[in-house]
Amino acid sequence: MIIGYFDGLCEPKNPGGIATFGFVIYLDNRKIEGYGLAEKPFSINSTNNVAEYSGLICLMETMLRLGISSPIIKGDSQLVIKQMNGEYKVKAKRIIPLYEKAIELKKKLNATLIWVPREENKEADRLSRVAYELVRRGKLRDIGCIILT
């Protein structure tokens, strides 16, 4: 069974802070990690939910490149998980294109998305915080996804 975790944050304020994300994939006896910058720092579109969706998209794009199918994907954002599972509607205009891309990737992967409490998502959270610190120090400037392992 292949399991992926994603997380996002926007600090020091939400919206309008630095939106970063992290993800981890457990693939057989390997661990693949990644993180990234979701949006231009301190912009109106820099939000926690944009970061969460960006982390999910980056995770699923990485899974597709690895040829993974039918993964279980876990995240601690109830909003994102419930929107992706059709339980909540997507209302925020800035989220709609991210949601549509994520749904397309979910279908391609045949992925199952499950909400988990924050305590079960520590690795992805840690990676989103690593990305945040790199942005703060000027070492991560480009929006996008970085695969670490």
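Glycine is no exception: its Cβ is also placed from the backbone N, Cα and C atoms.
For all the noted positions, this structure keeps the original residue and models no substitution.
Around the Cβ of ASP7 (mutagenesis position), the same chain contributes PHE21, GLY22, PHE23, GLU52, GLY55, GLY75, ASP76, SER77, ASN121, ALA124, ASP125, LEU127, SER128, each under 8 angstroms and 6 or more positions distant in sequence. The Mn(2+) 1 binding site feature in Swiss-Prot is assigned to ASP7, GLU52, ASP76; the stated evidence is sequence analysis.
The Mg(2+) 1 binding site feature in Swiss-Prot is assigned to ASP7, GLU52, ASP76; the stated evidence is sequence analysis.
Residues or ranges marked as Mn(2+) 2 binding site in Swiss-Prot: ASP7, ASP125.
Positions annotated as domain 'RNase H type-1' by Swiss-Prot, on the basis of sequence analysis: 1-140. Here the domain 'RNase H type-1' (1-140) returns a mean pLDDT of 98 for the predicted model.
DSSP assigns ASP7 (mutagenesis position) to a strand. Among the mutagenesis entries in Swiss-Prot is ASP7 to Asn, noted as: Loss of RNase H activity, loss of dsRNase activity. Does not complement E.coli double deletion mutant.
Within 10 Å of the C-beta of CYS58 (mutagenesis position) there are 24 other C-beta atoms, taking all protein chains into account. The mutagenesis experiment CYS58 to Ala is recorded by Swiss-Prot, whose note states: RNase H and dsRNase activity increase slightly, decreased thermostability; when associated with A-145.
Annotation of the mutagenesis experiment ASP76 to Asn in Swiss-Prot: Loss of RNase H activity, loss of dsRNase activity. Does not complement E.coli double deletion mutant. Under DSSP, ASP76 (mutagenesis position) is assigned to coil, being neither helix nor strand in the three-state scheme.
Listed in Swiss-Prot is the mutagenesis experiment LYS91 to Ala, annotated as follows: Retains RNase H activity, considerable loss of dsRNase activity. When other Cβ atoms within 10 Å of the Cβ of LYS91 (mutagenesis position) are tallied across all protein chains shown, the result is 8.
Where Swiss-Prot documents ARG118 to Ala as a mutagenesis experiment, the accompanying text is: 10-fold reduction in both RNase H and dsRNase activity. Around ARG118 (mutagenesis position), the same-chain residues six or more apart in sequence whose CB sits under 8 Å from its CB are ASP76, ASP125, listed in sequence order. DSSP classifies ARG118 (mutagenesis position) as helix under the three-state reduction.
A mutagenesis experiment is reported in Swiss-Prot for this position, ASP125 to Asn, and the note states: Retains RNase H activity, loss of dsRNase activity. Complements E.coli double deletion mutant. Note on ASP125 (mutagenesis position): other Cβ atoms within 10 Å of its Cβ, all shown chains, come to 19.
Listed in sequence order, the residues of the same chain lying 6 or more apart from CYS145 (mutagenesis position) and placing their CB within less than 8 Å of its CB are GLY34, TYR35, GLY36, SER54, CYS58, GLU61, THR62. The secondary structure of CYS145 (mutagenesis position), as reduced to three states from DSSP, is extended strand. Under its mutagenesis annotations, Swiss-Prot gives CYS145 to Ala the following note: RNase H and dsRNase activity increase slightly, decreased thermostability; when associated with A-58.
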Recorded positions (GLU52, ASP76), the one with most neighbouring Cβ atoms at 10 Å: GLU52
Residues close to Mg(2+) 1 site centre defined by ASP7, GLU52, ASP76, Cβ within 8 Å: PHE6, GLY8, LEU9, PHE21, GLY55, GLY75, SER77, VAL80, ASN121, ALA124, ASP125, SER128
